[in-house]
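Per Swiss-Prot, these features apply:
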BINDING   R3, R9, N41, R75  substrate binding site
BINDING   N16, I39, T40, N41, M149  NAD(+) binding site
VARIANT   P32 to R  In strain: WPP3
VARIANT   I49 to M  In strain: WPP7
ACT_SITE  H99  active site, proton acceptor
VARIANT   V111 to D  In strain: WPP25
VARIANT   S117 to N  In strain: WPP3 and WPP8
VARIANT   E137 to K  In strain: WPP3
VARIANT   G141 to R  In strain: WPP25
VARIANT   G142 to A  In strain: WPP9 and WPP10
VARIANT   V152 to A  In strain: WPP24
VARIANT   P153 to A  In strain: WPP4
Amino acid sequence: LRRKPGMDRSDLFNVNAGIVRNLVEQIAVTCPKACIGIITNPVNTTVAIAAEVLKKAGVYDKNKLFGVTTLDIIRSNTFVAELKGKQPQDINVPVIGGHSGVTILPLLSQVPGISFSEQEVADLTKRIQNAGTEVVEAKAGGGSATLSMGQVPG
């Protein structure tokens, strides 16, 4: 289920949690050694659901289950580059935490060669944390942030 205007990532939980659970149950049976990258929102909780399903099936490996939040890094690099008049590929903002609102934490103090005022840190952090909502509202619910998905045969 994709986000629509007025929804946040947690609104997707009821539908997406069931989808992730069903898919991971099948993975546990058909390809128990698979590396699993989860991008389904809310990533913070869908990864935990996947882990529990894999544990229940007796095939959980903490080194093979990933929550994909690279989008937050790309957005952070882009916003910092915009603000500082640089190219996004020349910026590297470490981002820790989850992929849901205030759990997204850009480590702006760790960006090499760039300093920020307290106001810039506050404004950038808020923009990065709310970027997903900004995209959904700009698209008026008319699409998904996902370019494509694929299934690799086991």
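Every residue, even glycine, has its Cβ placed from backbone N, Cα and C.
Using a 10 Å Cα-Cα cut-off from N16 (NAD(+) binding site), the recorded positions that qualify among P32, N41, R75, H99, E137 are N41.
A gap of 12 Å separates the Cα atoms of R75 (substrate binding site) and H99 (active site, proton acceptor). Secondary structure at S117 (variant position), taken from DSSP and collapsed to helix, strand or coil, is coil. The Cβ of S117 (variant position) lies under 8 Å from the Cβ of no residue that is in the same chain and 6 or more residues away along the sequence. When the recorded positions P32, I49, H99, V111, E137 are screened for a Cα within 10 A of the Cα of N41 (substrate binding site), the ones that qualify are H99. Within 10 Å of V111 (variant position), judged by CA to CA distance, lies none of the recorded positions P32, T40, I49, H99.
With respect to their backbone Cα atoms, I49 (variant position) and T40 (NAD(+) binding site) stand 11 Å from each other. In this structure, the C-alpha atom of E137 (variant position) lies 18 angstrom from that of H99 (active site, proton acceptor). Secondary structure at V111 (variant position), as computed by DSSP, is coil. The local packing around I49 (variant position), expressed as other Cβ atoms within 10 Å of its Cβ over all shown chains, amounts to 19.
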